[in-house]
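S.K.: Take a look at this one; I'll ask things after.
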Amino acid sequence: MASSLLTSSGMIPTTGSTVVGRSVLPFQSSLHSLRLTHSYKNPALFISCCSSVSKNAATSSTDLKPAVERWPEYLPNKLPDENYVRVFDTTLRDGEQAPGGSLTPPQKLEIARQLAKLRVDIMEVGFPGSSEEELETVKTIAKTVGNEVDEETGYVPVICAIARSKHRDIEAAWEAVKYAKRPRILIFTSTSDIHMKYKLKKTQEEVIEMAVSSIRFAKSLGFNDIQLGCEDGGRSDKDFLCKILGEAIKADVTVVNVADTVGINMPHEYAELVTYLKANTPGIDDVVFSVHCHNDLGLATANSIAGIRAGARQVEVTINGIGERSGNASLEEVVMALKCRGAYVINGVYTRIDTRQIMATSKMVQEYTGLYVQAHKPIVGANCFVHESGIHQDGILKNRSTYEILSPEDIGIVKSQNSGLVLGKLSGRHAVKDRLKELGYELDDEKLNAVFSLFRDLTKNKKRITDADMKALVTSSDGISLEKSNGANGLKSNGYIPVLQVSSNV
């Protein structure tokens, strides 16, 4: 498994870290002032909002690891402080609904263990009412991962199962998750006019009664952590949402979420919806408000951030953004956005995700689902810390922060200062000189000019230049004979990879 976590460009995910740090420094700021809302004993934490919580010894002598913090007491409907955002991961439920992304029970268990290493607050692990196999899988996760308490921090995840507003679904959910230390049920019902008319064939009053009855039934079985999900909330009447949420709160629900199920909302629309519901729903301050966004218009992350900015304090996400149709909000994108910008533009919001586990988790989910991310996928794509433009490479060699706002170590990648530089036709003299130096060649200006000229000629026939190519360029005194090639790696049409032919006069 470890070898499969290797990434391109010499980047390797780190593993096994148990130190938990806040993903962002929880402070508030404005254009003219900076006010800390929490005291910290370690001043090194203030070096940079996006600096890694732990520097690898190979890349830095500075240790930025914060002191281990105890996990706050878990109260289903209360947060440890107003800026804390709970991360609700639904990779194993909504994520698995991605076409072609089904998982075996052992794979789901292994991903659940990895999600625990990531320190998600809640993991929604399945739909027990859908089949006996699913019920048993959820039960296994509840009995194992749901009871594995970290002795140092006190962390243990909430194990959640989803159910329709049907008694048989709710009974199956209880049978599956009751073994966890912190069981939760998410009961969902449709709230948009189009869903109520064509899918449920029920009136608003009937939908409210169905939701309230389901909440009460769940409580009677033993659930004390109950979430109501409003499916297609993004297209629902605002006042009806206020009404059904208010009735659910009276019935002792602990969490409410309004889902942009079809990904239709713009960020400002979704923020306005959250703001309206929080201002006009009786008892809304007695529960946790959650957001759940889909990516049909490519706005799931933006909408999730907008919802948090409007006051939501639970965000529902999946690893790599997998899910129905175009997917869900991506955990890595939302978490790293909060880590880098939450302190500055969202009043100091933060999560407790151990971001150093992001890359390992992403790779595991890709391998098990067969749903591989594109190279330019934010945060976890192969190109995220790779630079080919000469101007960019020059800046990176001088200081990585010139063109990188994230530290690779932040998401669990160990890399050298120059391992993200891809040599190609856009690379400049500085990058070529630095790569040669890394390979052990110290060249004077005349020799460097000669090698760089040969390098530029080679890039006309080959998109990416390897270290072997660079060595051949240096040792050549008479030039290079290179077969005409094409393709990203210099492949000829017959699949043959051309080799540099070097001739020397002795």
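Heads up, the Cβ atoms here are built off N, Cα and C, so glycines get one too.
Here the original residues stay in place, and none of the substitutions has been built in.
Per Swiss-Prot, the features are:
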- 85-359: domain 'Pyruvate carboxyltransferase' (DOMAIN)
- A67 to V: In strain: cv. Ka-0, cv. Lip-0, cv. No-0, cv. Sei-0, cv. Tsu-0 and cv. Wl-0 (VARIANT)
- L75 to I: In strain: cv. Ka-0, cv. Lip-0, cv. No-0, cv. Sei-0, cv. Tsu-0 and cv. Wl-0 (VARIANT)
- R86 to H: In strain: cv. Ka-0, cv. Lip-0, cv. No-0, cv. Sei-0, cv. Tsu-0 and cv. Wl-0 (VARIANT)
- L109 to Q: In strain: cv. Sorbo (VARIANT)
- D252 to G: In strain: cv. Bl-0, cv. Ka-0, cv. Lip-0, cv. No-0, cv. Sei-0, cv. Sorbo, cv. Tsu-0 and cv. Wl-0 (VARIANT)
S.K.: Relative to the Cβ position of R86 (variant position), how many further Cβ atoms are located within 10 Å?
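M.R.: Summing over all protein chains shown, R86 (variant position) has 21 other Cβ atoms within 10 Å.
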S.K.: In which DSSP state, out of helix, strand and coil, do we find L109 (variant position)?
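M.R.: The three-state answer is helix.
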S.K.: At the level of the C-alpha atoms, what whole-angstrom distance separates L109 (variant position) and L75 (variant position)?
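M.R.: Here the two Cα atoms lie 26 Å apart.
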S.K.: For the variant positions listed here (L75, L109), tell me which residue's CB has the most neighbouring CB atoms inside 10 Å.
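M.R.: In terms of Cβ crowding, the pick is L109.
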S.K.: For D252 (variant position), which of the three DSSP-derived states applies: helix, strand, or coil?
M.R.: coil
S.K.: Around D252 (variant position), how many other C-beta atoms are within 10 angstroms of its C-beta?
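M.R.: I count 16 other Cβ atoms within 10 Å of it.
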S.K.: Please state whether DSSP places R86 (variant position) in a helix, a strand or coil.
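M.R.: DSSP call for R86 (variant position): strand.
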S.K.: Note the mean pLDDT of the domain 'Pyruvate carboxyltransferase' (85-359), expressed as a whole number.
M.R.: 97
